[in-house]
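Going by Swiss-Prot, these are the annotated features:
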- D537: active site (ACT_SITE)
- K631: active site (ACT_SITE)
- D812: active site (ACT_SITE)
- K631 to G: Partially inactivated (MUTAGEN)
- K631 to R: Partially inactivated (MUTAGEN)
- K631 to L: Partially inactivated (MUTAGEN)
- T636 to P: Inactivated (MUTAGEN)
Amino acid sequence: MNTINIAKNDFSDIELAAIPFNTLADHYGERLAREQLALEHESYEMGEARFRKMFERQLKAGEVADNAAAKPLITTLLPKMIARINDWFEEVKAKRGKRPTAFQFLQEIKPEAVAYITIKTTLACLTSADNTTVQAVASAIGRAIEDEARFGRIRDLEAKHFKKNVEEQLNKRVGHVYKKAFMQVVEADMLSKGLLGGEAWSSWHKEDSIHVGVRCIEMLIESTGMVSLHRQNAGVVGQDSETIELAPEYAEAIATRAGALAGISPMFQPCVVPPKPWTGITGGGYWANGRRPLALVRTHSKKALMRYEDVYMPEVYKAINIAQNTAWKINKKVLAVANVITKWKHCPVEDIPAIEREELPMKPEDIDMNPEALTAWKRAAAAVYRKDKARKSRRISLEFMLEQANKFANHKAIWFPYNMDWRGRVYAVSMFNPQGNDMTKGLLTLAKGKPIGKEGYYWLKIHGANCAGVDKVPFPERIKFIEENHENIMACAKSPLENTWWAEQDSPFCFLAFCFEYAGVQHHGLSYNCSLPLAFDGSCSGIQHFSAMLRDEVGGRAVNLLPSETVQDIYGIVAKKVNEILQADAINGTDNEVVTVTDENTGEISEKVKLGTKALAGQWLAYGVTRSVTKRSVMTLAYGSKEFGFRQQVLEDTIQPAIDSGKGLMFTQPNQAAGYMAKLIWESVSVTVVAAVEAMNWLKSAAKLLAAEVKDKKTGEILRKRCAVHWVTPDGFPVWQEYKKPIQTRLNLMFLGQFRLQPTINTNKDSEIDAHKQESGIAPNFVHSQDGSHLRKTVVWAHEKYGIESFALIHDSFGTIPADAANLFKAVRETMVDTYESCDVLADFYDQFADQLHESQLDKMPALPAKGNLNLRDILESDFAFA
């Protein structure tokens, strides 16, 4: 076994950086200066340890080829080996006589697949196994190539069936053994139906498999020198063998790159001093530059980042600096509770991942004799394993968040650096941050409080009701909920481990934090200094922005832009319309029918039951369609989702969890049920927010025209190349949407994953614009850029007009301390109105791209969507627009 040793990085330059230390010491004292730089140093060490752990795990599992450290090596070697395989094929064909055994098996397989399997399998054997004899490695290569040939024919010969029925399920299996076992079952089923030409696979003989592997190793050596052969115990009976080793220069190349990657993979942490202000496109947030200085904008390349270097956007810089200057601290009371209950076997908070795996279902006594019982047990066990995989990942994340909270628990204040994605959405940089899940948000509170006062106490109670899920009713009813549950709240604050009513609420940890503050007001009165962040959340933010920019009164009313005595719940509105259709279909819908299906390849005719809308409606009525069924689909409409996307969401969010929990037994045909519901949601939401759908279609038309290549019809001369889409947000942030087709070609293997092959000839051309992605991405990216601009404008407005210093920000959620909540409530609305009164963002977008169109395209561009009669000033009077 080859050992790949990664040299440890020396990050001492971070902790010992003199310039940031002196700056920090002058402002915050030497102790905090040392601690801050030590934390930044530690972040790099933590990141390195995480990378090394992953690398070592991949080494042991034989998956080192999947690590980024090995991929450049493989990318370099692949073309060389592919060329050698092609040459060998030609050499063999040119010769007379009997052809080599290996050729007979390899000639029907793509050289790219043979080369990749050889390199990946060889690396796996040499870095994970002790038995690295030529025979052992050759046998492994031969078996892997046979598996690709055998099961790859399902993908290639029955592409439609594979894509529709097999691929997704195959990808859910983890590990070669389980993937192969699954494909064997699929193969048997397909053969029984006359697919694959009705021919069963004739397994390769062991000697033939080794012949194939040996020839592949020979070609690997001939073309790349990646490995070398060594004779062991020559002449010793029973011990004479030939081993294979990774060439030292290649082992060193992997180790060197792994070390470099480990050095630029920091696990960023909070700061114990205010973050470094942003003054340029790099170097803000953290005080020492480290190996990888933080970038203001998260882009896919340095070239993309450099576009922002000379952009004048003072309001953007100002907003990010105000946001990250917010002082936070750990909520010790919530932390004390979280430290205990997350270790309980039966945690009262439903969303907390358990410490131990759920027990497998009991095996039926007749499982060995009853195939149906075996199948049912396997299905139930598979659900447990699937849930456990997610549980492990979530548990690791939970324990890291708790570790971070405990680490910073005794600091009077901590801060979180912020930056943006390329659309301008604002993100906290560290892994532990205020934009996390309910527990993470509950563990944090703002560091600077003020006496709560009467108005602040009012908003505190509104916040408490929101955390309990009582947020779809008017404010008086929310207040009433809190007052009626006064005893419960006080009991939870006094003994949260004994009185766990708080754990039953919609956002349990945030509600627990509220309970403690509510009790504080009860004990100390309105002079109580409260620093709990109270959040005002948008009501389906994407549709709010589309409705505002188009003055759409119908859509605006559905998402609470207009004053109303009751809360408009667009998810509930759509669910109601869906239920009306379900009721009608249950009575007058279509009946089930038996449809005949003709196999395109074999001509075999089979029958299957297609559920009618009457049966499907009955299933959904039995399950119960509420806002939770429609929420994700409606929410993602403004971000580009359509009927097909809705189908997958319904399947993943509703049907599959219901089946796993035993509550979805009515869904006898999950895919049909999901498709039916997706269609109803699409129809219902399309008539609810007509203008938003129209705006999205208009944006797609614009992006499609820009991404089109214009040629002279007679000469074929290119008159205009494909263009990226560019626009500027109302606060001056430039957005470039530029999806490109990868220069590489993707190689898909059945069990060894995917790999992108570099072209063998470098054309020195930039890759082309991906027209499909440009079109499908424009609506979500455009509206995300608008809500990012609104957030930044709100931060600056609230800070400069109302003197607010503390902000809790999550895209369309705006929070601050109770004493300042009323002013932030106003600021969010004022900036929304100001933005769309002073900017016609769609007209501005048109102006920014129209000049790039060729004259022949101008008549293809549809007119700007018509505007409605929504009075933007009404937003100022709407209680529930952001509430």
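Counting starts with 1 at the first residue shown.
From the backbone N, Cα and C atoms, a Cβ is placed for every residue, glycine too.
Shown on the structure are the features that Swiss-Prot records.
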residue: D537; record: active site; contacts (Cβ under 8 Å, 6+ apart): N466, D812, S813, F814, F882, A883
residue: K631; record: mutagenesis position; contacts (Cβ under 8 Å, 6+ apart): Y571
residue: T636; record: mutagenesis position; contacts (Cβ under 8 Å, 6+ apart): G645, Q649
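Under the DSSP three-state reduction, D537 (active site) is assigned to strand. Counting Cβ atoms from all protein chains shown, D812 (active site) has 22 others lying within 10 Å of its own Cβ.
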